[in-house]
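Below: one structure, written as structure tokens.
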Amino acid sequence: MAWALKLPLADEVIESGLVQDFDASLSGIGQELGAGAYSMSDVLALPIFKQEESSLPPDNENKILPFQYVLCAATSPAVKLHDETLTYLNQGQSYEIRMLDNRKLGELPEINGKLVKSIFRVVFHDRRLQYTEHQQLEGWRWNRPGDRILDIDIPMSVGIIDPRANPTQLNTVEFLWDPAKRTSVFIQVHCISTEFTMRKHGGEKGVPFRVQIDTFKENENGEYTEHLHSASCQIKVFKPKGADRKQKTDREKMEKRTPHEKEKYQPSYETTILTECSPWPEITYVNNSPSPGFNSSHSSFSLGEGNGSPNHQPEPPPPVTDNLLPTTTPQEAQQWLHRNRFSTFTRLFTNFSGADLLKLTRDDVIQICGPADGIRLFNALKGRMVRPRLTIYVCQESLQLREQQQQQQQQQQKHEDGDSNGTFFVYHAIYLEELTAVELTEKIAQLFSISPCQISQIYKQGPTGIHVLISDEMIQNFQEEACFILDTMKAETNDSYHIILK
């Protein structure tokens, strides 16, 4: 017997009405209902939904970092949502940075009861200034003799051990500390942001800096070289009390904005949390520029005295290479990715050795990393250097060189084939990117291990032996791979020299 459930008449009427209402509510989906109708795509495109979507952290942001560094200074309220925070500091004022241990139970047990080493740096935020950091810091050193860019306020600091400030690294300090104990370090930044701007008409904006902290643990040999954690934040430094005035100005500007405009900006926080970043590379540049302060050997400038041999000239420092090799282990490959600013892809390439990475084609890395980072990674893997804008060759003139040149001229009169006594002269290549007289001065000074301040002027020997002052425009008109002999004259007023390109 089949059983059928029969609804009363009233229930059947209700059910029929509900079905009709539901059908009616669905009938308009996907159709244009009129000028005032909303489409679902328009609704999802509203800023509120976009913000909620972008605020969802990716998987790698959910991880708890082993350490956290907190700068006790308020962030600016004039920073837009999703932009990095910006913090204003006063020149020479002591600011506390709290060193916090965030490790979970059982995480990094090898540092329990041991010290770690943290290195603090003040570096440039702008990529353009990062490329010329050596020149910028050297210029600051000569304008502010005896001063440092970064210092530790030792009396106010707590829990730091063996603080050090290398006299040749003006922007770096370091110390040891125990993660299990309370540690706070007070730092002072002595340079201001406007010292590195192009002076034009006054009132210029200052360049932003970065405070970066790199922490290392001890290796088997007792050296603190194994990287644990790195974090940084963006700052601007003002003259005393200037940061307070700037913070007040930003706050007043925000108060004048409408509630809708305020939603586009971050609130001001009482402290600044340093965010995770790539470790600072041990070797910053791939050209011959030494790291600020590490080249402390200033040999005497013997160019003009005629006592140097053309066959025994000062050797420039060897070019720095950081190429990935097929024999590189997966662990070394991870370190290479960090050093070359590919930290975001270390998880993707966890098990890749050097040989695995080098086998990737251009299309492979672009598909994995995206067009911008993919091309950058491919060029880094292949060790491709950027071709300099101008290459010139220089040779140091000396008394022996003059004598040999005279001998060659005499022998050439006897031997028309030009085959003289077989001597040859060593030239050094100078690679120029900015094509300026300042850059040429620095390159020549670096080549002969002297200070740029010891070079007063650079001249080019012109027709009839006249001395033409080198300018930016003249350098821009140098021929590629032009050869010059360097001669010198003692300056009249001080211990510097004039360089003559022949």
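Quick reminder: no glycine exception, Cβ is built from N, Cα and C everywhere.
Substitutions noted, but not modelled.
Keep in mind it's a predicted model, so treat the numbers as computed, not measured.
Residues or ranges marked as domain 'Grh/CP2 DB' by Swiss-Prot on the basis of sequence analysis: 61-300.
Under its mutagenesis annotations, Swiss-Prot gives V211 to E the following note: Does not affect DNA-binding activity. Secondary structure at V211 (mutagenesis position), as computed by DSSP, is strand. In sequence order, L71, I97, F120, R121, V122, I187, V189, S232, C233, I235, L274 are the residues of the chain that are 6 or more apart from V211 (mutagenesis position) and have a CB within less than 8 Å of its CB.
According to Swiss-Prot, the mutagenesis experiment I213 to R carries this note: Does not affect DNA-binding activity.
In Swiss-Prot, the entry for mutagenesis Q234 to L states: Significant reduction of DNA-binding activity. The structure shown retains the original residue. For Q234 (mutagenesis position), the same-chain residues 6+ apart in sequence whose C-beta sits under 8 angstroms from its C-beta are E84, T85, L86, T87, H125, P208, F209, R210. Q234 (mutagenesis position) falls within a strand segment according to DSSP.
One entry in Swiss-Prot concerns the mutagenesis experiment K236 to E. Its note says: Significant reduction of DNA-binding activity. Taking all protein chains in view, 21 other C-beta atoms sit within 10 angstroms of the C-beta of K236 (mutagenesis position).
All chains included, 22 other C-beta atoms sit within 10 angstroms of the C-beta of I213 (mutagenesis position). Per-residue pLDDT, averaged along the domain 'Grh/CP2 DB' (61-300), amounts to 84 for this model.
A distance of 17 Å separates the Cα atom of K236 (mutagenesis position) from that of I213 (mutagenesis position).
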